[in-house]
Amino acid sequence: MQRRIMGIETEFGVTCTFHGHRRLSPDEVARYLFRRVVSWGRSSNVFLRNGARLYLDVGSHPEYATAECDSLVQLVTHDRAGEWVLEDLLVDAEQRLADEGIGGDIYLFKNNTDSAGNSYGCHENYLIVRAGEFSRISDVLLPFLVTRQLICGAGKVLQTPKAATYCLSQRAEHIWEGVSSATTRSRPIINTRDEPHADAEKYRRLHVIVGDSNMSETTTMLKVGTAALVLEMIESGVAFRDFSLDNPIRAIREVSHDVTGRRPVRLAGGRQASALDIQREYYTRAVEHLQTREPNAQIEQVVDLWGRQLDAVESQDFAKVDTEIDWVIKRKLFQRYQDRYDMELSHPKIAQLDLAYHDIKRGRGIFDLLQRKGLAARVTTDEEIAEAVDQPPQTTRARLRGEFISAAQEAGRDFTVDWVHLKLNDQAQRTVLCKDPFRAVDERVKRLIASM
């Protein structure tokens, strides 16, 4: 499948402080954030005009699920649009607090762990064909996903009883199973719950919940681009060396704790391989696969960065990728700070920087400041993100949903939508079922809109 439907769901950490002290509980902050949403949507679970879903997840975490996208840059742009949508709610909520005489600064963090050790996720969705063994896909994909943090981790300072250590991934410490149907209780790497949001006879949806939330646009593109490419290779019958892991959960932590990528992890049958070895295998197959697939500039950009990052890890010289990979950008920031102020990694100021890197408020968040200074590379523009806040992707089913929502809101009509249904809540209860996520034009939807 060279054209694939993809989406990213991001849960955001939330807090409210006043002069540095916590002001409101996460529950209370979430209520202020969603008050405007509830006022027009009559719910804290809504679909937006750009086709995305916005809702309050378990544990007061606002969650944004992008609309269905069919290209990497489109997905990165719509993922960034989610940050802007949430930032808009943040500004509105702060104003409400001020109006009520409460005051306080609200922070939304696009990260995966809070100071209390709770974890929240960034889930990737990939449409895959129903034909073929799911077990083969997960067998080949698992070693790739366990070691992928080497190329696209968000980076984190982990405080241990002995000392502070810099890790590749925020999420790795919180994953407890390889493949499972649960998402919150056991936190697997691949979630097998079969909700395709499409024609179930043709497709299934691969739900990957091991990834970090990325601030860097280039890292997000690398994360989803490499996974989509590995899926494409599996579907094409590409043969990979067997890197089945003896214990994926132990391996994911071992990989996260080793920025050199060289520490051996145990494979099934007692063999060993490093994260670098495993990633090199998938990368080498990808380079070969590019010779046989249709040319695609975005995929070629992904494979180029993949190779440069593996070279950087091998040589431990990150100069050629230090504006493109989250964990590298963040580590460089910390190292500069430590050198300038003669500071240990365990210093509270570093922990503060670690958090501020993920602050999504423009002009305040550290990643945003780095990006403005040209210290973080981009694949999209502010103009394209602004458009994605209001407009759905024009090449997928999201366009139908977005146009239906816009028309119903403008006509003052009561409606219900989900990923596959568009329904007018009138006497006739007219409903259109959109089972094909690749289809951006549908006469039935046009007629439904015209009838308003």
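Yeah, the Cβs are placed from backbone N, Cα and C, and that goes for glycine too.
Features reported for this protein in Swiss-Prot:
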type: ACT_SITE; residues: ASP57; note: active site, proton acceptor
type: BINDING; residues: GLU9, TYR55, GLU63; note: Mg(2+) binding site
type: BINDING; residues: ARG53, THR66, TRP419; note: ATP binding site
type: MUTAGEN; residues: GLU9 to Ala; note: Abolishes pupylation
type: MUTAGEN; residues: GLU11 to Ala; note: Abolishes pupylation
type: MUTAGEN; residues: ARG53 to Glu; note: Abolishes pupylation
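Ranking the mutagenesis positions GLU9, GLU11, ARG53 by the distance of their Cα atoms from the Cα of GLU63 (Mg(2+) binding site) places GLU11 first. In this structure, GLU9 (mutagenesis position) is part of a beta strand by DSSP. Looking at GLU11 (mutagenesis position) and TRP419 (ATP binding site), their Cα atoms lie 19 Å from each other. Cβ crowding, taken as the number of other Cβ atoms within 10 Å, peaks at THR66 among the binding-site residues TYR55, THR66, TRP419. Ranked by Cα separation from TRP419 (ATP binding site), the recorded positions GLU9, ARG53, TYR55, ASP57 are led by ARG53. Spacing of GLU9 (mutagenesis position) relative to ARG53 (mutagenesis position) is 9 Å (Cα to Cα, whole number).
Listed in sequence order, the residues of the same chain lying 6 or more apart from ARG53 (mutagenesis position) and placing their CB within less than 8 Å of its CB are ASN45, VAL46, PHE47, TYR64, ALA65, TRP419. Cβ atoms within 8 Å of the centroid of the Cβ atoms of GLU9, TYR55, GLU63 (the Mg(2+) site) belong to the same-chain residues THR10, GLU11, ARG53, LEU54, ASP57, PRO62, TYR64, ALA65, site residues excluded. Separating the Cα atoms of TYR55 (Mg(2+) binding site) and THR66 (ATP binding site) is a whole-number distance of 12 Å. Taking CA atoms as the reference points, THR66 (ATP binding site) and ASP57 (active site, proton acceptor) are 15 Å apart. Cβ-based neighbour count (10 Å, all protein chains) for ASP57 (active site, proton acceptor) stands at 19.
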